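Asks: This is the structure I have questions about; it appears just below.
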Amino acid sequence: MKTELRSCAACGEPISDRFFLEVGGCSWHAHCLRCCMCMCPLDRQQSCFIRERQVYCKADYSKNFGAKCSKCCRGISASDWVRRARELVFHLACFACDQCGRQLSTGEQFALMDDRVLCKAHYLETVEGGTTSSDEGCDGDGYHKSKTKRVRTTFTEEQLQVLQANFQIDSNPDGQDLERIASVTGLSKRVTQVWFQNSRARQKKHIHAGKNKIREPEGSSFARHINLQLTYSFQNNAQNPMHLNGSKAGLYPTHESSMDELSQDSSVHCMPSEV
């Protein structure tokens, strides 16, 4: 009895080869399975991606359909540390105040205005017309005088990853560990020490605030508009496919408020449809 040959999903020709590929419920000649964009062969790849019956290599799928940073618009890989603000996702180093450029830390309050991230000081300055005291002061005669501005240290994404990872292991490292971390990050021991001190203070304040929540008066504009706490998350490869264009109903409160509260780490599933 003659067995009917399978047809290749790419070229449509019968498959008489001893070996062939089964992808997405279809059969392929080994040499016919290629990325629809770059045309690279996929027969020796560990995985590929299918979307609307088109086959993609990992790089092209990530470039076209993967999660992207809301600040720099570059792709976010599965190994990137990220920060979330509502439905927006940012690289760790990209999450900074749009006004002053200062990177925001875990536990620090911020606001979103038209998808722009603002620190607490510049948010209040924007909505209430106030001024921050860090830029200029006023003497007794009413004349303004400039204050010496403290130089802020800006950390790279890689440095923040190392610092955050070590903080999770030990929030109060000794001198030897501080020297090791400083050597790895390329920072001075003093800067590293101050970063850990500030992180411990923010952590303590955040924990204390969680135990002693006091309801703000209704007239407090900051209580109405800013109640986001920064969290960080480590992206994992998606184990279960998710719809990129799915409805977001139920993810956020329905009451009228410009901000939501993030209290847990979460992951971004940027690689659905992997086969």
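Heads up, the Cβ atoms here are built off N, Cα and C, so glycines get one too.
Quantities reported herein were computed from a predicted structural model and do not represent experimental measurements.
Annotation source Swiss-Prot lists domain 'LIM zinc-binding 1' at 6-67. What Swiss-Prot lists as domain 'LIM zinc-binding 2' is 68-129. Record note (Swiss-Prot), mutagenesis C57 to Y: In allele 11; may cause loss of zinc binding. The unchanged residue is displayed. Annotation of the mutagenesis experiment L88 to T in Swiss-Prot: In allele 13; may alter structure of LIM domain. Among the mutagenesis entries in Swiss-Prot is V117 to E, noted as: In allele 17; may alter structure of LIM domain.
For the listed features, I'd like the structural context: burial, neighbours, distances.
Replies: DSSP states for the domain 'LIM zinc-binding 1' (6-67), grouped as helix (H, G, I), strand (E, B) and coil, give 8 helix, 18 strand, 36 coil.
Here the domain 'LIM zinc-binding 2' (68-129) has, by DSSP, the following mix of helix, strand and coil residues: 9 helix, 22 strand, 31 coil.
Counting every protein chain shown, 21 other Cβ atoms lie within 10 Å of the Cβ of C57 (mutagenesis position).
In sequence order, S70, L112, D115 are the residues near L88 (mutagenesis position), counting only same-chain partners six or more apart with C-beta under 8 A.
The number of other CB atoms found within 10 A of the CB of V117 (mutagenesis position), across every protein chain shown, is 24.
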Asks: I need the CA-to-CA distance for C57 (mutagenesis position) versus V117 (mutagenesis position), whole Å please.
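Replies: Counting only the Cα atoms, the answer is 34 Å.
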